Each structure stands twice: as C-alpha cells, then as structure tokens.
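Lifted from Swiss-Prot, the feature list:
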BINDING   CYS116, HIS137  Zn(2+) 1 binding site
BINDING   CYS167, CYS170, CYS173, CYS181  Zn(2+) 2 binding site
MUTAGEN   LYS393 to Ala or Arg  Significantly reduces the alcohol dehydrogenase activity and leads to decreased conidiation and seed colonization, increased sclerotia formation and aflatoxin production, and increased sensitivity to cell wall damage stress
Amino acid sequence: MLEILADESVGGNSPTVIINRGAKKMQWPFIGCGGLGFSKTAHFTCFDSMTQLCEEDIPCIHLPPQHRSVYKMSTENKMRAVVFHSPYKVAVEERPIPKIQDSGDIVVKVTYTALCGSDLHTFRGIEPAGTGFVMGHEVTGEVVEVGSGVKSIQKGDMVVSAFTTSCGECFYCKQGFSSRCEKSVLFGCDHLDGAQAEYVRIPNADGTVMKAPEGVEEKYLVLMADIFPTGYFAASNAFKGYTPEQISEQTVVLIGCGPVGLCALINALEFKPKHLLAVDSIPSRLELARSLGAEPWNFQQDREGLDKRVKELTNGRGADAVIEVVGLSPALRTGFDLLRPWGTISSVGVHNGEIPWAGNDAYDKNLRIQMGRCPVRSVSPQALDVLKKNQHKLGFMADKIMPLSQAVEGYELFNAMKVQKVIFKAGE
C-alpha cells in the first residue's frame with residue numbers, strides 16, 4: 001500500500017506528488033488527466049504490472065516512465081490473487097507474493113492462468129472446502145525464485161505446471177501414476193494456494209513443472225496444465241489394449257463437450273476410430289464438436305435417436321468405448337447403457353455421487369472401466385505431441401482472455417456456460 005500526499009496549491013496537469021514510503025519521501029511531478037488540485041491523503045492498492053494509479057475521486061494519475069522502477073520497487077511484495085470466500089463468491093484481493101518454503105520449491109511469475117470446470121465444483125459449493133485460499137490450478141509463467149534443492153529448473157525458465165504436485169521419486173510417480181504421488185497436493189485448495197494470481201509457489205518443482213517447448217503459443221500451453229493432458233488420458237484409456245486395426249473399426253461415444261470433452265475429442269481422433277459421436281445438450285458446444293470432426297448428438301432433444309444411431313453403426317451391439325467427462329451419475333449411466341458387452345468406459349469426470357449401476361449389471365456386461373484423475377506430469381510428453389499438431393484447432397479455447405483483475409466477471413461467465421473457456425492474463 002502506498003500513501004500519496006498532494007499539496008492543495010498544486011493543480012493543473014502536472015501536480016507534484018510526494019510518495020510516503022516508510023521514513024523516505026520521494027517527490028516528482030505526475031502527468032494527470034486534468035485539473036487535479038486536491039488536499040488529502042489518498043491510499044491506493046498498487047501492483048507491479050500497473051503503470052497508473054486510480055481512485056474513485058481521482059480520475060487518473062499516470063506514473064512517469066522514468067520513475068516506474070521506483071514504483072515497482074515499492075510494491076514488489078504484493079500481488080493480486082483470486083480468493084475463495086464462500087459458494088458463488090470470489091474476490092480479487094491483494095496478497096503477499098509467495099516465498100520459497102522448501103528447498104524443492106520454485107516461485108513463478110504468472111503469465112496465463114485459466115478457469116477450469118473443476119474450479120466450479122469449489123465455486124458452486126459442490127466440493128467442500130475451506131475459505132481464504134487462492135483459486136486455480138492452470139498456469140504458465142516465468143521462474144523468478146528457485147529453491148536450493150531444485151535441479152532441473154533455473155531462474156528465467158518459462159514453465160507450465162501440472163495441476164497437482166508430484167515428487168517424481170515415489171512408487172506411483174515411477175509407475176507413471178503421478179496423480180497419486182505420495183506427496184501430491186492439488187493447487188487451489190485449503191492446503192496449497194492456487195495459480196489465479198500474479199505469482200504462485202510450486203512445491204516439488206522438479207517433478208511437477210515442464211519447461212515450455214518451442215513452437216507452442218503460451219495461451220495454448222496453459223491447457224497443458226490440466227485439460228489437454230486430461231483429454232489425452234481419457235482418449236488413450238478408451239483405446240488401451242486395442243491395435244490400430246481394431247480401433248479403425250470402432251464406434252466411440254464421447255459424453256460431454258465442454259473444454260475437457262473437446263480436448264478428449266481432439267485426442268480421440270488421433271487414434272482414428274471409425275465413428276466418433278459427441279453428446280451434449282448445448283448447441284454451441286455441439287457445433288464445435290462437429291467442426292472438429294465428430295458426429296454431434298443433442299441427447300435432450302433426441303435420446304431415442306442417439307440409441308438407434310449407435311445400434312445402427314454397430315450392428316446392434318452398442319458402442320465399443322465411451323468417454324465420459326461430465327462427472328454426473330446420469331451421464332455415466334447413459335454411457336453404460338450405450339456400451340456393448342466387453343466395452344470400455346473411460347471416465348475423467350469428477351464424480352461425487354454413487355456409481356449408477358449394480359454390480360451384477362457390470363458383471364453381465366463384462367464391463368471394463370477406468371476412472372480417476374489424470375496423471376498430468378506422467379502423460380505430458382505424449383499429450384504435448386498431440387497439442388503441437390493440433391494447436392491451430394484450439395482458437396475457441398483462447399477467445400476469452402481476460403485481465404486477472406476481472407476474474408469475478410470471468411467466474412460468472414464461465415459458471416453460466418456463456419463461454420467455452422476463460423483464460424486470465426496476470427498483470428492486467
């Protein structure tokens with residue numbers, strides 16, 4: 001917080017302003033927006049990325065470029081962050097910039113941080129959570145601090161972080177199951193502040209982050225923190241155990257065409273199944289699915305037609321695989337009903353309800369199912385290969401880039417499903 005003092009006798013377009021910072025006083029003329037004579041002490045919340053200071057009764061005061069370094073120095077320990085207070089209530093607040101707490105930590109100056117569908121589980125109160133923590137788990141940025149034990153990352157590196165931390169050394173990490181690392185913590189919860197901020201501390205950095213590759217725009221690289229690898233994980237599990245020849249004859253149903261679902265769609269098409277049906281109830285999402293190469297189906301308008309179409313394509317058997325990304329029991333049940341015996345359900349939706357079928361139903365179908373959180377760090381190399389080939393198709397994911405300062409509006413838009421994805425640009 002800066003204290004700004006102005007002399008009443010000073011007015012016009014170049015008032016002299018004294019910055020009171022501790023025992024030191026610095027004085028220089030500011031370039032104003034006209035007629036700024038005033039006599040008062042005004043308090044401003046300031047951030048190192050801003051070049052102007054604003055207060056409701058002072059329209060606009062611009063900091064001269066030659067003094068910006070002084071201004072940045074005086075605010076270097078504060079940042080903006082999106083803080084969760086209660087269901088449906090987040091706020092952009094000033095917080096201390098995080099510091100190294102453990103030798104394996106790094107601190108990243110955030111470039112892009114995104115809003116994920118699973119953030120809405122917290123926002124809507126579906127998933128129990130405390131309050132007062134920084135939201136978000138999708139982030140890219142520049143490393144500005146490095147713990148003494150970090151081996152693979154240096155200051156100045158551009159990185160993308162997985163949405164959960166992983167050590168890279170435990171049994172699960174070595175098996176390729178980094179999502180169940182023995183030291184795993186989810187960003188954006190009671191235990192670890194998240195990435196919707198101007199800076200973020202990342203524990204276990206060697207096993208958690210990936211250096212930014214060449215040839216990928218950073219606004220798309222942020223998708224590698226969660227949703228694109230999750231889409232890869234969902235698709236690869238659906239086809240696991242099958243040869244390319246077998247996959248080329250398969251009919252696959254994707255349930256859910258939100259951001260994760262469309263990432264799963266792009267990844268599934270890389271495996272080249274014979275038919276890929278995309279199911280949702282929102283016309284704009286279905287149109288995107290069509291443009292990406294799937295056959296769209298609105299289940300609310302024509303559920304019976306969907307059933308008939310799957311049977312028609314499979315000689316009455318049912319789908320060979322179902323990819324479910326919604327996280328609701330009715331969606332999982334729909335997938336089960338559309339599936340043939342010995343078929344596979346790959347589910348990455350975050351489920352809080354009970355499994356919607358009985359044990360004998362699964363037994364009679366010889367059901368194969370893979371559920372759970374994506375091990376982002378483990379599958380990142382394979383997922384990145386797919387993203388590099390397909391980033392030209394991802395424009396719809398980056399058509400709503402907002403300043404971090406407008407995060408409250410971003411949450412409202414995303415919660416109302418008025419946008420496909422929200423990406424926040426930190427420092428704005």
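Just so it is clear, glycine is given a Cβ too, placed from its N, Cα and C backbone atoms.
In this structure the noted substitutions are not present, so the sites keep their original residues.
Same-chain neighbours of the Zn(2+) 2 site beyond CYS167, CYS170, CYS173, CYS181, judged by a C-beta within 8 angstroms of the site's C-beta center, are, in sequence order, SER166, GLY168, GLU169, PHE171, TYR172, LYS174, SER178, GLU182, LYS183, SER184, ASN204, GLY207. Nearest by CA distance to CYS173 (Zn(2+) 2 binding site), out of the recorded positions CYS116, HIS137, LYS393, is HIS137. Using CA atoms as reference points, the binding-site residues CYS116, HIS137, CYS167, CYS170, CYS181 were checked against LYS393 (mutagenesis position), and the closest is CYS116. A Cα-Cα distance of 23 Å separates CYS167 (Zn(2+) 2 binding site) from CYS116 (Zn(2+) 1 binding site). Counting every protein chain shown, the number of other Cβ atoms lying within 10 Å of the Cβ of CYS167 (Zn(2+) 2 binding site) is 20.
The Cβ of CYS181 (Zn(2+) 2 binding site) lies under 8 Å from the Cβ of THR164, THR165, SER166, CYS167, GLY168, CYS170, TYR172, CYS173, ASN204, GLY207, each of these being in the same chain and 6 or more residues away along the sequence. A 10 Å cutoff on Cβ-Cβ distances gives CYS116 (Zn(2+) 1 binding site) a total of 25 other Cβ atoms nearby, all chains included. The sparsest Cβ neighbourhood within 10 Å, among the listed recorded positions (HIS137, LYS393), is found at LYS393.
Of all the binding-site residues listed (CYS170, CYS173), CYS173 sits in the most crowded Cβ setting, with the most other Cβ atoms within 10 Å.
Mapped onto three states, the DSSP output places CYS173 (Zn(2+) 2 binding site) in helix.
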